[in-house]
Amino acid sequence: MSSHTSTPNHASAAPPRKWYDMTSAEFYVYVVAFMCGISMLMPINAVFSAPSYMLQYYLYATKDPNHVPQMTNFWSNVMTYYNLIGLVTGLVMEPLTLLKSFRKIPMLVRLLGGLCILIVEIIVLMAVPARGTTEGGAVATMCIAGFIGGLGKSIFESTVYGMFGAFPPSFTSIMMGGVGISGVLTSLIQIIVKAALPDTYEGVKKQSYIYYSLDVGIQAATFIALIMMRFNSFAQLHFGDLGGVKSKVDAGSLAGAGENVREPGAEATELEQYTEPAIGQIQEKNAEAHKDDPLVDREHSDDVDEHGDALRAVEGPTSNEILRATSIISVLRSIKWMFVSCAFVFVVTLFLFPGIATGMFPESKWFATVAVFIFNCCDVLGRVAPALRFMWPRSYNQRWIIVAASFARVIFVPLLLLYSYHYIPSEAYGYVIMVIFGFSSGYVASMSLTLGPQSKGIDNDGKRFVAGTLMGISILVGGTIGTVLSIMTQTIREKY
C-alpha cells in the first residue's frame, strides 16, 4: 500500500451523509440495532420495575399473603443479589464466547439463542408462583432465574456488541440509545401502573404481569427482526449474512467501517475519520483499495459489474473464519484505555445506583420511582449524545478526555454517600444529582463503547467484532465490582 494512504486526506474523505440518502436496508439495520439495545436490558429492567413483587416474591411463591419470611437478609437485599448473580454469571460466561470453539457458532444462532434464554428467565419467575413452592424454593427460583438471565444476557450482549462493532460507529450509538430507552420505558410504565393499581397483594401481582408481558413481547419482536436481517443487503455488506456463509467483505478490508482506508495502526487524527459514506462510496473505496492487488479475481469482478451486483465483488472468508483468525490479546492491547474507561463507569454507577442513590427516603412512596425515572431519562440522553458530532473528541489523541471523565465520576461517591446519610436532607437535591449522574453515566459509557472498536490497529471486521465483545466484558467487570462494593457498603451500614 502506498504511503499516502496512511495519512488522512480530509479533502477526499466522503462528506457526511444526510438522513434522506439512507437506503431502506440501512434504515432497517438501525431499527434492529435499536431493538437489540432495548432487548439487552429489558428483562432486568422489567424485574427492577416491579420491586415490590421481587421483595415479597416469597408471598407469591408460597401463595400465602401472610407468610412471615425466615431468610430476612436475602429478601431485604434480593434485588442486589439477583443483579450480582447475573453479573457474575455473565463475567464467567462472556469471556468464554471468545473461545474459538464458540466463535464457530453462527452469529444468528447466538443472537436467537441468547434471546430465547432471556425469555426463559421471565417464564421461570412467573411459572413458579403459579404452581406454588416453599420459601426455600422461592430463594432457589430467584437464584436460578438470575443465573439464566446472566447466561442469556452474556451470549446476546457479547454478540450484539461485537456485531455492531463491525458496523459504522453510529450503529453502536443507536444500539446504546436503545439500552437507555429500555430503562426509560419500564420506568414510565412503572409510574403509570403504580398510580393506577393499588400496592396490595393482587395489585402488585398484576403490576409484575404487565412488566413481564411487555418484556416477552419486545423480545419476540426482536427475535423476528433478527431473522429478517439475515437477508438484509446492508448487513451482508458488513458482516456476511450472520449465518456463517462467505462474508461480502474480505478479512483485511475496512469497508463499511466509515473510515478512510489506511494501513493497520495508522492514526486517525480527526473526527472526520468517523464520517460514514453511502453504500456506493463504500464499494468504490473497497474497489480502489484492491485495484493493484494481483490476487483479486478480475474476471469475477467484471462479471459482477455486468450483472450489477456489487455485493459479490469481493468474496472473502466466512465471518466465523475471520473471527477465529483474530488475536484477542492484540485487540485488547489496542482498546485497553476504552476498556478501562467503560469498566470504571459501571463501577461507580452500580456501586451507587440504585441502592445507595435511591434508598435514602424509604418512607416515601414516590422518591425512588421518580429518581430512577430521572436517572434513566438522563442516561438515555447521554447514550445518544455521541450521535452529535460536537460531542466527540476533536482528534484521536484527545480520547484521554473520555478516560478522564470516567475517573472524574468518582466525585459522585462522597456526594451520594453524604446524601444517603441525610447530611443533605432535601429530596430536590436527589433529583438534581440524578440528572448529572445519569447523563454522565450514559455519555461516557456510550463514547467508550463506540470508540473502542475504532481504535488504532482495529482494522478489519473480525477485530471489530472481538473489540465490541471485549467492551461488553468491560461492562460486566465494572458492574460486578460496583455491585460487590454496594453490597459490602450496605452491609456495613446496617451493622453500624
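For all residues, glycine too, the Cβ spot is worked out from N, Cα and C.
Quantities reported herein were computed from a predicted structural model and do not represent experimental measurements.
The Cβ of Lys153 (mutagenesis position) lies under 8 Å from the Cβ of Met40, Pro43, Ile44, Gly86, Gly90, Gly114, Leu118, each of which sits 6+ residues away along the same chain. Lys153 (mutagenesis position) falls within a helical segment according to DSSP. Under mutagenesis, Swiss-Prot gives Lys153 to Thr with this note: Decreases affinity for adenosine.
Quoted from Swiss-Prot, the note attached to the natural variant Ile433 to Met states: In AT1.2 allele. Spatially close to Ile433 (variant position) yet at least six residues away along the chain are Ala357, Phe412, Leu415, Leu416, Tyr419, judged by Cβ distances under 8 angstroms.
For Ile481 to Val, Swiss-Prot lists a natural variant annotated as follows: In AT1.2 allele. Taking the Cβ of Ile481 (variant position) as reference, residues of its chain lying under 8 Å away and at least six apart in sequence are, in sequence order, Ala343, Val347, Phe351.
In the three-state DSSP scheme, Ile481 (variant position) is classed as helix.
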